[in-house]
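What Swiss-Prot annotates here:
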type    : residues     : note
VARIANT : Ile6 to Met  : In CsEv2B and CsEv2D
VARIANT : Lys20 to Arg : In CsEv2B
DOMAIN  : 20-85        : domain 'LCN-type CS-alpha/beta'
VARIANT : Gly30 to Ala : In CsEv2D
VARIANT : Lys51 to Glu : In CsEv2C
Amino acid sequence: MNSLLIITACLFLIGTVWAKEGYLVNKSTGCKYGCLKLGENEGCDKECKAKNQGGSYGYCYAFACWCEGLPESTPTYPLPNKSCSRK
């Protein structure tokens with residue numbers, strides 16, 4: 001029983017430490033989600049925690065939304081074979 005508890009705790013820690021992080025990206029344009037208020041940012045935090053993103057925390061860094069605790073399935077900037085195309 002103790003072994004099972006230790007294994008479960010280790011797997012939890014590995015998942016927490018190795019969680020993905022990066023800039024949120026708009027899949028259709030390939031651009032980062034922009035922001036103006038640097039540091040703690042309610043808009044970035046809300047976007048990062050949205051169901052389709054799945055992050056645990058978001059803030060504004062270098063005028064773009066940076067997310068932590070993202071699942072591997074969430075794309076981050078830069079997208080492969082797609083550059084930011086603002087029109």
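Just so you know, glycine gets a Cβ as well, placed from its N, Cα and C.
What you see is the original sequence, not a version with the noted changes.
Distribution of Swiss-Prot features across the structure.
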residue	record	DSSP (3 states)
Lys20	variant position	strand
Gly30	variant position	coil
Lys51	variant position	coil
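Across the structure, Lys20 (variant position) and Lys51 (variant position) are spaced 16 Å apart at their Cα atoms.
Between the CA atoms of Gly30 (variant position) and Lys51 (variant position) there is a gap of 20 Å. Looking only at the variant positions Lys20, Lys51, the densest Cβ neighbourhood within 10 Å occurs at Lys20.
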